[in-house]
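Worksheet for the structure shown next.
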Amino acid sequence: MGCTLSAEDKAAVERSKMIDRNLREDGEKAAREVKLLLLGAGESGKSTIVKQMKIIHEAGYSEEECKQYKAVVYSNTIQSIIAIIRAMGRLKIDFGDAARADDARQLFVLAGAAEEGFMTAELAGVIKRLWKDSGVQACFNRSREYQLNDSAAYYLNDLDRIAQPNYIPTQQDVLRTRVKTTGIVETHFTFKDLHFKMFDVGGQRSERKKWIHCFEGVTAIIFCVALSDYDLVLAEDEEMNRMHESMKLFDSICNNKWFTDTSIILFLNKKDLFEEKIKKSPLTICYPEYAGSNTYEEAAAYIQCQFEDLNKRKDTKEIYTHFTCATDTKNVQFVFDAVTDVIIKNNLKDCGLF
């Protein structure tokens, strides 16, 4: 007599198959979910990378969303010129044209009365005259001696355009805006059949205690370093060189037991600013022992070695380093493509899916 399954047994087999199928689907789904943590000291470019993900992997910023950044563009522009004027007093730099002193006084009055999201023709005129002044330019060239937004020159050089009454910020204007990240900003997007969850965490010291609960189940960490920070001090601690702070932080992340199996991707960012700065500000400010030339290639390679040498598990853990310019969409697109390939190779090969 043949061996036949009872209806009950058949149901049990079907149930078992379904459970296996569900487990496999759950496994595949989990394998396709990528949790990325963006870490780094304050103003290293983390939030700009997040904005680029929206531009590259989503539809970018709509006209309506761009309009909402108008107030931030104006605020960044006004705060930048104010920071330069204040620094002139501290650094004892005179205006090239004595008449600009009246403009400076006017600037503080008009800026204080300015309505959010609006720039009057009078205020724009004052800022334009000040920015053209040789004393203001001399102070701008010494910006490493005080705190100034990276985007200062970008906005101030383009004042004619951004001061127009019908001005709508471009994607590039939005990328250049600076708003301090407080707390954690989460972004979702799909790329190469993977579902990314990217977490941007505030980099200032006061924000770092909020990181800890993000650590669980992280696929990869993108650690951002501003190359151009080598001759700057922290906004929150003027005794601390920004690059040294970044190295300390990278050391603690790279060698953390939480991240033994986590891919570490190092973005040496702001390469465009670094390339300009290294011509006039020597790397020995940050690394007194540096004996190389102040060329972009040699100085950048030296900084790369300083960070990669902090890795105490070189035999088992690789650091994937990329030189980036977070405001350059094509560069970020190219680098992120390479990063995704590393993630696929490292984190999904175990599942036999790729």
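Quick reminder: no glycine exception, Cβ is built from N, Cα and C everywhere.
What Swiss-Prot annotates here:
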BINDING   43-48, 150-151, 175-178, 200-204, 269-272, A326  GTP binding site
BINDING   S47, T181  Mg(2+) binding site
DOMAIN    32-354  domain 'G-alpha'
MUTAGEN   G2 to A  Abolishes myristoylation and palmitoylation
MUTAGEN   C3 to S  Abolishes palmitoylation
MUTAGEN   E43 to A  Mildly impairs receptor binding; mildly decreases basal and receptor-stimulated GDP exchange
MUTAGEN   N149 to I  Inhibits interaction with RGS14. Does not inhibit interaction with RIC8A
MUTAGEN   F191 to Y  No effect on basal GDP exchange rate; mildly decreases receptor-stimulated GDP exchange
MUTAGEN   V332 to A  Increases basal GDP exchange rate
MUTAGEN   F336 to Y  Strongly increases basal GDP exchange rate; mildly decreases receptor-stimulated GDP exchange
MUTAGEN   F336 to A or C  Increases basal GDP exchange rate; mildly decreases receptor-stimulated GDP exchange
MUTAGEN   K345 to L  Mildly impairs receptor binding; mildly decreases basal and receptor-stimulated GDP exchange
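Everything Swiss-Prot records as a feature, shown here on the structure.
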| residue | record | contacts (Cβ under 8 Å, 6+ apart) |
| --- | --- | --- |
| S47 | Mg(2+) binding site | V179, T181, V185, D200 |
| N149 | mutagenesis position | N76, Q79, S80, A83, R178 |
| K270 | GTP binding site | S44, G45, D150, A226, L227, S228, D229, C325, A326 |
| F336 | mutagenesis position | Q52, M53, I56, F191 |
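DSSP gives F336 (mutagenesis position) a helix state. Each residue contributes its Cα atom, and for R176 (GTP binding site) and E43 (mutagenesis position) these two points are 12 Å apart.
Comparing V332 (mutagenesis position) with K46 (GTP binding site), their Cα atoms are 12 Å apart once rounded.
Per-residue pLDDT, averaged along the domain 'G-alpha' (32-354), amounts to 92 for this model. Here the C-alpha separation of K345 (mutagenesis position) and E43 (mutagenesis position) works out to 30 Å. Every protein chain shown contributes to the tally, and the Cβ of D150 (GTP binding site) ends up with 21 other Cβ atoms within 10 Å. D200 (GTP binding site): 25 other CB atoms within 10 A of its CB, across all protein chains. Shown are the recorded positions K46, R176, K345; of these, the residue with the fewest other Cβ atoms within 10 Å is K345.
The 10 Å shell around the Cβ of E43 (mutagenesis position) contains 25 further Cβ atoms across the protein chains shown.
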